[in-house]
Amino acid sequence: MLTKRIIPCLDIKNGKVVKGINFVGLREIGDPVELAKIYEEQCADEIVFLDITASFEEREIIGELIGRAARELSIPLTVGGGIRSIDDFRRILARGADKVSVNSAAIENPELIRQAANEFGVQCVVVAIDAKKRADHRGYDVYIKGGRENAGLDLVDWAKKCERLGAGEILLTSMDKDGTKTGYDLEMLNDVCTAVNIPVVASGGCGKISDIVEVFQNTRSDAALFASLFHYGEATVDEVKDELIKNNIPARIIKKETL
């Protein structure tokens, strides 16, 4: 059985890590590269950098930040935010990122997914999807522009289309759960995990270690992504991995040498 991945997510605004509740009320946390290095030391499997305002304000991701992170990290780095073209993919990968996450532009131009997969390989293409439960509780709507605009797409339909176009992975965020620390949206995750055959990364709502255990025990999610739990020092990646192992959930661990 493949090991489950633990992925700290660093939401970046103006070059600093921030975190808010339901995509608003942002507060600054710290330097993204320094935080990423700490998480790698704690046995994180990957790191995600998301420029959460780039798409809305039409700003480009700061290349220097990506390059610095890529030089100082040995684990995979995914970068997203403000991705609009195949040139953006090319530029970010050239800076040293391992994967590129695309959200708004993939909906506006779905062929971008196919083009990127053909040129760089499906392993480099992550489609980030922000979704919110409909008022009638019958399914989920997809949102773009940092969660500010309803894209008019059904979540499951869009996820399946992303897979057909060549996405190698889906990063699925529950807008209802994001920042609330009330646990992942298991229903939403199950809807998508059963509809596609590519890896799904669970995001939005993690507040305690047991939430991570729960998402792996109750969904087919391949990875869990979270921010608040780590950024505020409420838990470490090591502690999460230990709890997964205790619950017979496969996870990568590094045996530390004893003096």
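Including glycine, each Cβ sits where the backbone N, Cα and C put it.
Lifted from Swiss-Prot, the feature list:
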ACT_SITE  ASP11  active site
ACT_SITE  ASP130  active site
VARIANT   GLY25 to Ser  In strain: IL1403
VARIANT   PRO32 to Ser  In strain: IL1403
VARIANT   VAL79 to Phe  In strain: IL1403
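Taken residue by residue with DSSP, PRO32 (variant position) is part of a helix.
Comparing local CB density within 10 A for the recorded positions ASP11, VAL79, the maximum falls on VAL79. Cα of VAL79 (variant position) to Cα of ASP11 (active site): a span of 10 Å.
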